[in-house]
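**Student:** Got a structure here, written out as structure tokens. Questions coming.
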Amino acid sequence: MARNLRNRRGSDVEDASNAKVGYETQIKDENGIIHTTTRSLRKINYAEIEKVFDFLEDDQVMDKDETPVDVTSDEHHNNNQKGDDEDDDVDLVSPHENARTNEELTNERNLRKRKAHDPEEDDESFHEEDVDDDEEEEEADEFEDEYLDEDSKDNNRRRRAADRKFVVPDPDDDEEYDEDDEEGDRISHSASSKRLKRANSRRTRSSRHPETPPPVRRALRSRTRHSRTSNEENDDENDNSRNEALTLADEIRELQEDSPIREKRFLRERTKPVNYKLPPPLTASNAEEFIDKNNNALSFHNPSPARRGRGGWNASQNSGPTRRLFPTGGPFGGNDVTTIFGKNTNFYNQVPSAFSDNNNNKLILDSDSSDDEILPLGVTPKTKKENTQKKKKKKPEIADLDPLGVDMNVNFDDIGGLDNYIDQLKEMVALPLLYPELYQNFNITPPRGVLFHGPPGTGKTLMARALAASCSSDERKITFFMRKGADILSKWVGEAERQLRLLFEEAKKHQPSIIFFDEIDGLAPVRSSKQEQIHASIVSTLLALMDGMDNRGQVIVIGATNRPDAVDPALRRPGRFDREFYFPLPDVKARFKILQIQTRKWSSPLSTNFIDKLAFLTKGYGGADLRSLCTEAALISIQRSFPQIYRSNDKLLVDPSKIKVKVSDFMLALKKIVPSSARSTGSSPQPLPELIKPLLADQLNNLKNKLDYMLNIKDTTFQRNTSLLQNFIDYEEYSGEEEEHDKYGGNEDTSSFRSYEFFESMAESQICKPRLLINGPKGNGQQYVGAAILNYLEEFNVQNLDLASLVSESSRTIEAAVVQSFMEAKKRQPSVVFIPNLDIWINTIPENVILVLSGLFRSLQSNEKILLLCLAENLDISEVKNGILSDFAFDKNIFQLHKPSKENITRYFSNLIELLKTKPSDIPMKKRRVKPLPELQKVTSNAAPTNFDENGEPLSEKVVLRRKLKSFQHQDMRLKNVLKIKLSGLMDLFKNRYKRFRKPPIDDAFLVHLFEPETSNDPNWQPAYIKDENMILEVSTGRKFFNMDLDIVEERLWNGYYSEPKQFLKDIELIYRDANTIGDRERVIKASEMFANAQMGIEEISTPDFIQECKATRQRDLERQELFLEDEEKRAAMELEAKEQSQENILQEPDLKDNKANEFGVAAGNQLQAQLQTTINTASIVNNSEVPQPIDTNLYKKEIPAAIPSAVDKEKAVIPEDSGANEEYTTELIQATCTSEITTDDDERARKEPKENEDSLQTQVTEENFSKIDANTNNINHVKEIQSVNKPNSLHETVEKRERSPIPKEVVEPEQGKKSDKELILTPEQIKKVSACLIEHCQNFTVSQLEDVHSSVAKIIWKSKSAWDKTGTVDEIIKFLSE
């Protein structure tokens, strides 16, 4: 329509009659419809016309903004305003326009008629690619000649010629189009630019005359930048163009002239060269598409030029299955692509395709959510019920307001040695709940607070947990709140106090409840002027909450601390902390019970005697230390029984019932464990060592008797740490006080009080100022005696005042430390104030400190059980009686340590005489293993509890693998998405910067035959490109291409094909290698640049953790792919079998068996290959002509030496009878008999060994050669004779296991482990001589000097422990003593 609405010049009234005649003419089309004009037969592309209008409107807006105001145009507008008002439909025509002749118009119409509509080329009638370049130029020149003068015409021609010479087409602009499109663009370039020039000139005229817009001529949008640029440059030039107008007469004359009667017929003129290139053969899908395209040639649903020119014949594949050289499928799509190199595998489908009927839902991932379940037809999904109740507002006040879950597995039975405290806690918690009437009878309130204090690891926290668990039951629940200082403190002012209030309110709501403050010394320290105000406020709040105006109900507060002196004193009073439980280090009985508790659940529990001895050895161990000791002993027993599990990453099959803890395990654990009490400074309580007992045992017994007399320990009726309940259970109540109450002249109650007072005063009067000073020569074992006395007084509270304890804390003075220790001793009586090294102490400590301590002891009553125990060396007695120590009253309680007597020395050195008389064979020594450790079997994956089905039967390995892969599926999908996002930046950069690589080096149209096996197998077909392994071979040149492009890379990326960045980099490298193969310099440079950018970009996004996760995901993808291929093979086999069954009713059994035998899965490939190799190797060994002759067993008996040690098991080792042959002859004989696998290099190395190791070397050669003989002659019939005589199988198995064992091979030494009847060369006279020399030499020696002599003599004897002749040892001892 736009082409027909052309501007005509002038109008002739005479043509009206011709128009009338034209209207009366009737024309019939193909469908029989009558038309009166040819205009109705023309098909109009309204979409293109609308685009032209939009284009013109945009240009008009631009022209209005850019066109300057022209005075002449305004005058012309004013002059023509009158004519516009008279007739709006008639445009103004200049005289110059009227000068156009009818002959010119006729020629122009004839040129337009040559472009008549052709039904077969409907798609070409609306696009500028089919316009003849020469005719368009001629038409444009004639059109411009109508309005321009001669000078303007010449200028326009010169400018167009310069433009065509100057403008060079940009190759990058048309990279994405095919060659046909580029050719069409070049043809239509000049025509479209001319049309745009005419459109611009009309826009200029329309802007000058907005009242009468002329009819719009056809103006196509240019597809190149050059045409648009030319239009913009020529806007100013077209402003001076003449105005044109279309009158009604011109329109009527055009309708008359378009009549088919007057139209001349022109034959089709070919303007394009003939293309004799044969297209690729049509495939099945291409043929259907081609037929459909021809049938629908008259339709308007034609693709755009860019789409139509892309792909050529292969473009029709878009509606069918997509074809690619490389697989692009992933979990996000691309699995419907037919590939040549590789295969698309949708391995993210969890249900095997062989067992699934719905294969179209492969991309639907499995979900564990019930919302994703497929519902039956007609069933609506269940909607979540909204909670209509009013939701409770979550309390944001305290983060840890919820009570702590009580561990019901912990109870009082798990606590040993604290029976007294357990009974007292029960009467605080359980008894008020069970027997409230007992408390109401006396109108009392049970204690509501208790403070646990003592050394670390003594069971304070365990006691609180056991209390909550033991007192809770199904009928009554006790809520347990556990808080630490960090849970309460806050940086906001007043927040900590608010937290405490909320905690007590919550505990009161859930009463009965227990609040346990662990490490309460950090929450409520001692208030002082130097302390921060925040702690003082917290302490005040806690004091008010524990015992304020409000009754807190059945809320029990328990505090635990290691430093009771650091807790504020206001808390340590009845009403707040009613009771204070001191958790001391457990004594022997408590340790015995704790060890029983820790080992009672063992499969092989320890005996009572064993635990008793162990409890005696663990002095100073707390509850936590004893538990750690049992754990270490059990781990050491595991290491001793199964060391293989520490050298293997796989789970091995072990029998736990074979593991038993022995004495050696506990002894090793005792060396490893350091108890908590041993970490502190000063001497810790320890019993007298066994080695020192002969020297100090007698004097220590005398000290114990003296302490019993001083403190009256045995006559004490009740001790604080013992259970009062147990006392009432064991003893009856005293019944004589009712009968004797009249003797005291009062009633029953008064007499009872007087009776108790009398006997208590008599018992206390036996204690009077307990002081004890142990003095003796220097180095006479004072440290052993002091530790042994503290061990004997383990029920006493010990306060150590040694120098290290007093000066360790720089923040306090020595006087303060002394006063604090004394006050603690006074609170917890009976107690001991221990001062070691008193002689050094009085010379170091200032005199005022000694006076302060003496003043404190003076303030004590004489019957208080506070023992002052001091140790000294060579202290002057006069100084004790009359000097500065006289105030301590050591006059009568000074114990003098004497030097060991002759009898003590004789018993002390008796162990050395026993060591001297010990045979080397009786000395326990570490023996090297004779046999290697047995190889433990690996536990299969089915042993895990999750690898069993509902019936408890183990699942197969493949099912277990599928479950494992399914569990990682969501994680792998998430990682692929992360990888896509990280690589998307590089992908966008490559698409925009390197457009040349968006197409492969070889067009897909030339590779269509690769997808058709029938075509490729045709001998008459000679393709230009063929497949060569994983590359495309160009037959003419012999070059090979990978044919990778960026479109494939992008498709792979967004489909989730890549699991790790190196896959993406590998595809970019393929593009780079193809560029090198082509050899184009610019292409190689661009490809190298792209490859470098890819390398650096991937290196930036690659972190070690991310790469590790990507590798794991890649490995799982390979496993999924393997399972998928195996399922596909099974499915194909099932389909084939079903097809055969449909064709044949009865299958032959041999054929069926053969088919089943030939079906192998993917996972069975390695096993099948290994079996085939084994069969081939066996057959080659048997059929080989170089197999050695049968071996003479007698020859081995005579010639092979027997150098195997006696410790080797005779049943599993080969011990030849004769060992007289030399080593060289043996090696040569074995080499001649064995196969070629045994080389002579070992023999040459064996000859170079020293002669000292001939025996061991000969043994190793014999074992290795025997194992090789057996390994290489395993399939020979004559081997049975050798096995029957020499039994080489057992040796071969032993050596083979030794090589496979992770533990290195160890050979026993010949002299170790032998027990012989050989006697020592040691006479009784020599023993007596040594004993006499020792006693004579050590007369008047102190304990320290005796220890020195003992150590030196023990070294001499131990050095010659393996010698049977002790004469030299005796002489060396006597020589040492004489010196």
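Backbone N, Cα and C atoms are what each Cβ position is placed from, and that goes for glycine too.
Original residues throughout; no substitutions modelled.
What Swiss-Prot lists as ATP binding site is Gly454, Pro455, Pro456, Gly457, Thr458, Gly459, Lys460, Thr461, and the listing cites sequence analysis. According to Swiss-Prot, the feature domain 'Bromo' maps to 974-1101, an assignment based on sequence analysis. For the mutagenesis of Thr67 to Ala, Swiss-Prot gives this note: Severely decreases phosphorylation, causes a G2/M transition delay, and leads to sensitivity to 6-azauracil (impairs transcriptional elongation); when associated with A-11; A-94; A-212; A-230; A-241; A-259; A-285; A-304; A-369; A-370; A-380 and A-445. The structure shown keeps the original residue. Under its mutagenesis entries, Swiss-Prot includes Thr212 to Ala with the note: Severely decreases phosphorylation, causes a G2/M transition delay, and leads to sensitivity to 6-azauracil (impairs transcriptional elongation); when associated with A-11; A-67; A-94; A-230; A-241; A-259; A-285; A-304; A-369; A-370; A-380 and A-445. Quoted from Swiss-Prot for the published mutagenesis Ser230 to Ala: Severely decreases phosphorylation, causes a G2/M transition delay, and leads to sensitivity to 6-azauracil (impairs transcriptional elongation); when associated with A-11; A-67; A-94; A-212; A-241; A-259; A-285; A-304; A-369; A-370; A-380 and A-445. Among the mutagenesis experiments that Swiss-Prot reports, Ser241 to Ala is described with the note: Severely decreases phosphorylation, causes a G2/M transition delay, and leads to sensitivity to 6-azauracil (impairs transcriptional elongation); when associated with A-11; A-67; A-94; A-212; A-230; A-259; A-285; A-304; A-369; A-370; A-380 and A-445. For the mutagenesis result Ser259 to Ala, the note given in Swiss-Prot is Severely decreases phosphorylation, causes a G2/M transition delay, and leads to sensitivity to 6-azauracil (impairs transcriptional elongation); when associated with A-11; A-67; A-94; A-212; A-230; A-241; A-285; A-304; A-369; A-370; A-380 and A-445. The note that Swiss-Prot attaches to the published mutagenesis Ser285 to Ala is: Severely decreases phosphorylation, causes a G2/M transition delay, and leads to sensitivity to 6-azauracil (impairs transcriptional elongation); when associated with A-11; A-67; A-94; A-212; A-230; A-241; A-259; A-304; A-369; A-370; A-380 and A-445. Under its mutagenesis annotations, Swiss-Prot gives Ser304 to Ala the following note: Severely decreases phosphorylation, causes a G2/M transition delay, and leads to sensitivity to 6-azauracil (impairs transcriptional elongation); when associated with A-11; A-67; A-94; A-212; A-230; A-241; A-259; A-285; A-369; A-370; A-380 and A-445. Listed in Swiss-Prot is the mutagenesis experiment Ser369 to Ala, annotated as follows: Severely decreases phosphorylation, causes a G2/M transition delay, and leads to sensitivity to 6-azauracil (impairs transcriptional elongation); when associated with A-11; A-67; A-94; A-212; A-230; A-241; A-259; A-285; A-304; A-370; A-380 and A-445. Recorded in Swiss-Prot as a mutagenesis result, Ser370 to Ala carries the remark: Severely decreases phosphorylation, causes a G2/M transition delay, and leads to sensitivity to 6-azauracil (impairs transcriptional elongation); when associated with A-11; A-67; A-94; A-212; A-230; A-241; A-259; A-285; A-304; A-369; A-380 and A-445. Swiss-Prot lists Thr380 to Ala among its mutagenesis entries, and the accompanying note reads: Severely decreases phosphorylation, causes a G2/M transition delay, and leads to sensitivity to 6-azauracil (impairs transcriptional elongation); when associated with A-11; A-67; A-94; A-212; A-230; A-241; A-259; A-285; A-304; A-369; A-370 and A-445. Quoted from Swiss-Prot, the note on the mutagenesis of Thr445 to Ala is: Severely decreases phosphorylation, causes a G2/M transition delay, and leads to sensitivity to 6-azauracil (impairs transcriptional elongation); when associated with A-11; A-67; A-94; A-212; A-230; A-241; A-259; A-285; A-304; A-369; A-370 and A-380.
Thinking about packing and proximity, how do these listed features fit into the structure?
**Tutor:** The secondary structure of Thr458 (ATP binding site), as reduced to three states from DSSP, is coil rather than helix or strand. Long-range Cβ neighbours of Thr458 (ATP binding site) (same chain, at least 6 residues apart, Cβ-Cβ under 8 Å): Phe583, Pro584, Leu585, Pro586, Gly622, Gly623, Ala624.
Per-residue confidence over the domain 'Bromo' (974-1101) averages out at a pLDDT of 89.
Around Thr445 (mutagenesis position), the same-chain residues at least 6 positions away in sequence with a Cβ under 8 Å from its Cβ are Tyr439.
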**Student:** For the recorded ATP site, whose residues are Gly454, Pro455, Pro456, Gly457, Thr458, Gly459, Lys460, Thr461, find every other residue on that chain with a C-beta no more than 8 angstroms from the centre of their C-beta atoms, and list them by sequence position.
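**Tutor:** Here the nearby residues are Phe452, Ala560, Asn562, Phe583, Gly622, Gly623, Ala624.
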**Student:** Per DSSP, what is the residue tally for the domain 'Bromo' (974-1101) in helix, strand and coil?
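**Tutor:** Its residues divide into 85 helix, 10 strand, 33 coil.
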**Student:** Which residue, out of the binding-site residues Pro455, Pro456, shows the minimum number of other Cβ atoms inside 10 Å of its Cβ in this structure?
**Tutor:** Pro456
**Student:** Relative to the Cβ position of Gly457 (ATP binding site), how many further Cβ atoms are located within 10 Å?
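**Tutor:** Cβ-Cβ neighbours of Gly457 (ATP binding site) within 10 Å number 22.
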**Student:** In sequence order, what residues of the same chain, 6+ apart, have a Cβ less than 8 Å from the Cβ of Lys460 (ATP binding site)?
**Tutor:** Phe452, His453, Gly454, Ala560, Phe583
**Student:** I need the least crowded one of these binding-site residues (Gly454, Gly459), counting other C-beta atoms within 10 angstroms of each C-beta.
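**Tutor:** Lowest Cβ count within 10 Å among the binding-site residues (Gly454, Gly459) is Gly454.
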**Student:** Using DSSP and three states only, what is Thr445 (mutagenesis position)?
**Tutor:** coil
**Student:** Using all protein chains in view, find how many other C-beta atoms are within 10 Å of the C-beta of Thr461 (ATP binding site).
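**Tutor:** There are 17 of them.
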